[in-house]
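Asks: Have a look at the structure that comes next, please.
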Amino acid sequence: MANAPRILALGLLALLCAAAGPAAAQNCGCQPNFCCSKFGYCGTTDAYCGDGCQSGPCRSGGGGGGGGGGGGGGSGGANVANVVTDAFFNGIKNQAGSGCEGKNFYTRSAFLSAVNAYPGFAHGGTEVEGKREIAAFFAHVTHETGHFCYISEINKSNAYCDASNRQWPCAAGQKYYGRGPLQISWNYNYGPAGRDIGFNGLADPNRVAQDAVIAFKTALWFWMNNVHRVMPQGFGATIRAINGALECNGNNPAQMNARVGYYKQYCQQLRVDPGPNLTC
């Protein structure tokens, strides 16, 4: 289900990440020990320090930087197109009610088109680790969208505009409530996501709800910048990265366990052990 508390958690996480990044130095104005990505953002993950890194402690090749995307990709991992079959994808979507708007919006082909832009997804480790990442991604997507039922947040009254953010100022009349597979929200997420993907996320945030490829790209953008790096720590770390403030440390065990349940279900379908540290 898509709801305001989870969207707020995503937004707060992104705000904390943004606050920790930029400061003083080099092309991006990054702190020492931060990389300036090819898109001009500061960070320490492969998305920043890998392919196209402009300055800072760049890593040649990056984690999954080569070509391949949906069918193959970077260094090690899972073949995404072979793992996310029609049966797997539609097995999730078919559990949504017949009246759900997302049933005619989210498609496997849109996901595979989007994942081509993120060759590091499900790569950088072993095949088992890659399959676990795929299972984790779709577990969170299932939970956030109600098995691909929802495209946009149910409650659209909140604009999710952080007026204090001068780098990504809100556009007049626009609202930045949750949209897409991971329900991206807040102006400071829509702005950089749009810039990286190739649309004006501040002036036209609704593109995420109109174009399924862009919708999946925004989800993968958030995932690769905030979640991918914690996958080796176990599924529980991905919950903490996405909605830890509201679900971890006993705050909402029912919601946390629902995510874990989807993850274990998808790991079983993909014939991989879910690994340790499933909760947070």
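Positions of Cβ are set from backbone N, Cα and C atoms, glycine also.
Checked Swiss-Prot, it gives:
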| type | residues | note |
| --- | --- | --- |
| ACT_SITE | Glu144 | active site, proton donor |
| DOMAIN | 26-60 | domain 'Chitin-binding type-1' |
| MUTAGEN | Glu144 to Gln | Loss of catalytic activity. No effect on substrate binding or overall structure of the catalytic domain |
Asks: Compute the average pLDDT of the predicted model within the domain 'Chitin-binding type-1' (26-60).
Replies: 61
Asks: If you draw a 10 Å sphere on the Cβ of Glu144 (mutagenesis position), how many other Cβ atoms land inside?
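Replies: Taking all protein chains shown, Glu144 (mutagenesis position) has 26 Cβ neighbours within 10 Å.
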